[in-house]
Each structure stands twice: as structure tokens, then as C-alpha cells.
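Enquirer: Structure in C-alpha cells, see below.
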Amino acid sequence: MLKLKMMLCVMMLPLVVVGCTSKQSVSQCVKPPPPPAWIMQPPPDWQTPLNGIISPSERG
């Protein structure tokens with residue numbers, strides 16, 4: 001059993017050493033494209049046209 005543990009330790013040691021010394025690859029941050037122009041415009045005024053179509057009913 002001791003021989004098996006020793007063999008596992010000897011086999012794992014190079015993997016640990018290589019893992020600690022190797023540089024991890026980091027992907028560069030990609031800058032997102034600017035938003036389309038229509039997103040930057042103010043929202044349309046829908047209430048004014050609807051007020052002409054929909055009006056409160058008159059009380060009789």
C-alpha cells in the first residue's frame with residue numbers, strides 16, 4: 001500500500017509543478033460596438049396623438 005501511495009505521489013508531482021509554472025491563457029476583452037443611433041434618441045411621444053383619439057366620455 002505504501003508503494004502505491006509513493007507511486008501516485010511521484011506521478012502527480014510533475015503535473016502539479018507544470019500546472020503551477022505554466023501561464024494561463026487569458027482572452028483579451030473585446031470592446032462592444034457602440035449602440036445604434038435609434039437607441040440614443042428620446043422615446044416618441046405617444047400620449048399626445050392618443051389624447052385626440054381617446055377622450056373621456058361626457059357626463060350627461
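Glycine is no exception: its Cβ is also placed from the backbone N, Cα and C atoms.
Here the original residues stay in place, and none of the substitutions has been built in.
Swiss-Prot feature annotations, pasted as is:
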MUTAGEN   Cys29 to Ser  Complete loss of disulfide-linked homodimers
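Show me how these features fit into the shown structure, please.
Expert: Taken residue by residue with DSSP, Cys29 (mutagenesis position) is part of neither helix nor strand, so it is coil.
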Enquirer: Within the chain of Cys29 (mutagenesis position), which residues six or more apart in sequence place their C-beta under 8 angstroms from its C-beta?
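Expert: For Cys29 (mutagenesis position), no residue qualifies.
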